[in-house]
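Novice: According to Swiss-Prot, the active site, proton donor annotation covers Glu3, Lys57, Arg259. Summarising the annotation, Swiss-Prot assigns DNA binding site to His90, Arg109, Lys150 and lists experimental evidence as the type of evidence. Among the mutagenesis experiments that Swiss-Prot reports, Glu3 to Gln is described with the note: Strong decrease of glycosylase activity; slight decrease of AP lyase activity. Here the residue is the original one, but Swiss-Prot notes a mutagenesis experiment at this spot, Glu6 to Gln: Decrease of glycosylase activity; no effect on AP lyase activity. According to Swiss-Prot, the mutagenesis experiment His90 to Ala carries the annotation: Increase of substrate affinity and decrease of activity. For the mutagenesis of Asp107 to Asn, Swiss-Prot gives this note: No effect on glycosylase and AP lyase activity. The structure shown keeps the original residue. Quoted from Swiss-Prot, the note on mutagenesis experiment Arg109 to Ala is: Over 100-fold decrease of activity. As a published mutagenesis entry, Arg110 to Ala appears in Swiss-Prot alongside the note: Over 100-fold increase of substrate affinity and decrease of activity. Recorded in Swiss-Prot as a mutagenesis result, Glu132 to Gln carries the remark: Decrease of glycosylase activity; slight decrease of AP lyase activity. According to Swiss-Prot, the mutagenesis experiment Asp160 to Asn carries the following note: No effect on glycosylase and AP lyase activity. Here Swiss-Prot notes a mutagenesis experiment, Glu174 to Gln, with the remark: Strong decrease of glycosylase activity; slight decrease of AP lyase activity. The annotation that Swiss-Prot gives for the mutagenesis experiment Lys218 to Thr reads: Slight increase of substrate affinity and decrease of activity.
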Amino acid sequence: MPELPEVETSRRGIEPHLVGATILHAVVRNGRLRWPVSEEIYRLSDQPVLSVQRRAKYLLLELPEGWIIIHLGMSGSLRILPEELPPEKHDHVDLVMSNGKVLRYTDPRRFGAWLWTKELEGHNVLTHLGPEPLSDDFNGEYLHQKCAKKKTAIKPWLMDNKLVVGVGNIYASESLFAAGIHPDRLASSLSLAECELLARVIKAVLLRSIEQGGTTLKDFLQSDGKPGYFAQELQVYGRKGEPCRVCGTPIVATKHAQRATFYCRQCQK
């Protein structure tokens with residue numbers, strides 16, 4: 001599933017082609033996504049794009065009459081293409097732009113979303129979200145406070161959007177490795193110093209992935225069709241049985257809440 005770096009990479013890739021241009025119309029080939037594509041999107045016509053923003057894993061396209069909310073789901077990606085390029089099997093939604101380009105949404109598993117709202121504030125998919133991990137609001141003191149009474153393992157807690165948004169399976173595993181923290185540790189057992197370190201490395205790992213265009217394991221593509229190259233720098237995720245790049249110990253894979261977790265039993269305590 002695309003996580004924060006992949007969504008932010010998509011935002012940065014499509015923004016220059018959308019802001020200042022006008023959506024002439026939308027083409028919805030298959031509206032049966034995780035939720036049905038909102039009827040308002042079918043009727044889009046002559047709507048200038050004012051901004052392209054991101055909140056958590058949602059892309060937010062600001063138009064004069066409202067907002068398009070896009071979630072990439074498990075396998076979605078957005079590409080900027082020439083209008084004349086014919087669609088392929090899993091190309092479900094196009095926004096045809098006034099500059100001769102098209103924003104094309106591809107999603108083999110159809111678990112993403114294209115929603116419409118007049119107002120962002122109070123929309124059900126955006127409520128109850130924690131702070132952005134790259135913001136000043138997410139820091140060691142905040143993390144320590146939220147972990148203090150949490151009797152659950154730190155790995156699934158990091159993936160809870162109420163704690164912090166956008167840190168999914170890949171980046172939780174990678175960040176815990178970078179901080180030297182075992183994923184099975186109780187959140188409440190982390191000291192303030194450990195939380196400060198963990199908050200710092202989460203930011204560093206996410207920023208590095210954004211620099212590399214995110215992580216492509218299967219379906220994700222950047223807006224120009226290129227894969228995300230952070231996959232080449234993964235330290236533990238997807239490396240079960242391979243030697244740790246630091247100590248040589250074989251990487252271990254377990255499951256938390258049906259999600260794969262990768263770690264080094266020597267480097268993470």
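Backbone N, Cα and C define each Cβ position, glycine as well.
What's the neighbourhood like for each of these?
Specialist: Glu3 (mutagenesis position) counts 24 other C-beta atoms within 10 Å of its own C-beta, drawing on all protein chains shown.
Secondary structure from DSSP puts Lys57 (active site, proton donor) in coil.
Non-local neighbourhood of Arg259 (active site, proton donor): Pro156, Met159, Asn169, each in the same chain, at least six residues away, with C-beta under 8 Å from its C-beta. Arg259 (active site, proton donor) carries a strand DSSP state (E or B).
Counted within 10 Å of its Cβ, the other Cβ atoms near His90 (mutagenesis position) come to 17, all protein chains included.
When other Cβ atoms within 10 Å of the Cβ of Glu6 (mutagenesis position) are tallied across all protein chains shown, the result is 28.
Under the three-state DSSP scheme, His90 (mutagenesis position) falls in the coil class.
Neighbour list (Asp107 (mutagenesis position), Cβ cut-off 8 Å, at least 6 residues apart, same chain): Leu33, Leu72, Gly73, Ser75, Gly76, Ser77, His90, His92.
Take the CB of Arg109 (mutagenesis position) and look out to 10 A: across all protein chains shown you find 14 other CB atoms.
Using a 10 Å radius centred on the Cβ of Arg110 (mutagenesis position) and all shown protein chains, the other Cβ atoms total 17. Reduced to three states, the DSSP call for Arg110 (mutagenesis position) is coil.
Here the Cβ of Glu132 (mutagenesis position) has 17 other Cβ atoms within 10 Å, regardless of which shown protein chain they belong to.
DSSP classifies Asp160 (mutagenesis position) as coil under the three-state reduction. Other Cβ atoms within 10 Å of the Cβ of Asp160 (mutagenesis position), summed over all protein chains shown, number 15.
The 10 Å shell around the Cβ of Glu174 (mutagenesis position) contains 25 further Cβ atoms across the protein chains shown. Look at Glu174 (mutagenesis position): DSSP puts it in a helix.
Sequence-distant neighbours of Lys218 (mutagenesis position) (same chain, 6+ residues apart, CB-CB distance under 8 A): Ser75.
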Novice: Rounded to the nearest Å, what's the C-alpha distance separating Glu6 (mutagenesis position) and Lys57 (active site, proton donor)? Just drop the number here, would you?
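Specialist: That separation, Cα to Cα, works out to 9 Å.
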Novice: What is the nearest of the recorded positions Lys57, Arg109, Arg110, Glu132, Lys150 to Glu3 (mutagenesis position), using the Cα of each?
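Specialist: Spatially nearest to Glu3 (mutagenesis position) by Cα position is Lys57.
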Novice: From the recorded positions Lys57, Arg110, Lys150, Asp160, pick the residue whose C-alpha lies nearest to the C-alpha of Glu132 (mutagenesis position).
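Specialist: Closest by Cα: Lys57.
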Novice: Would you mind reading off the Cα separation of Lys150 (DNA binding site) from Glu174 (mutagenesis position), to the nearest angstrom?
Specialist: 21
Novice: Below 8 Å Cβ to Cβ and six or more residues apart, same chain only. Which residues does that give for Lys57 (active site, proton donor)?
Specialist: Pro2, Glu3, Leu4, Val7, His71, Leu72, Val165, Gly166, Gly168
Novice: Please find which two of His90, Arg109, Lys150 have the most distant C-alpha atoms, given that the record lists them as binding DNA, and give only that distance in angstrom, rounded to a whole number.
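Specialist: 41 Å is the greatest Cα spacing among the residues binding DNA.
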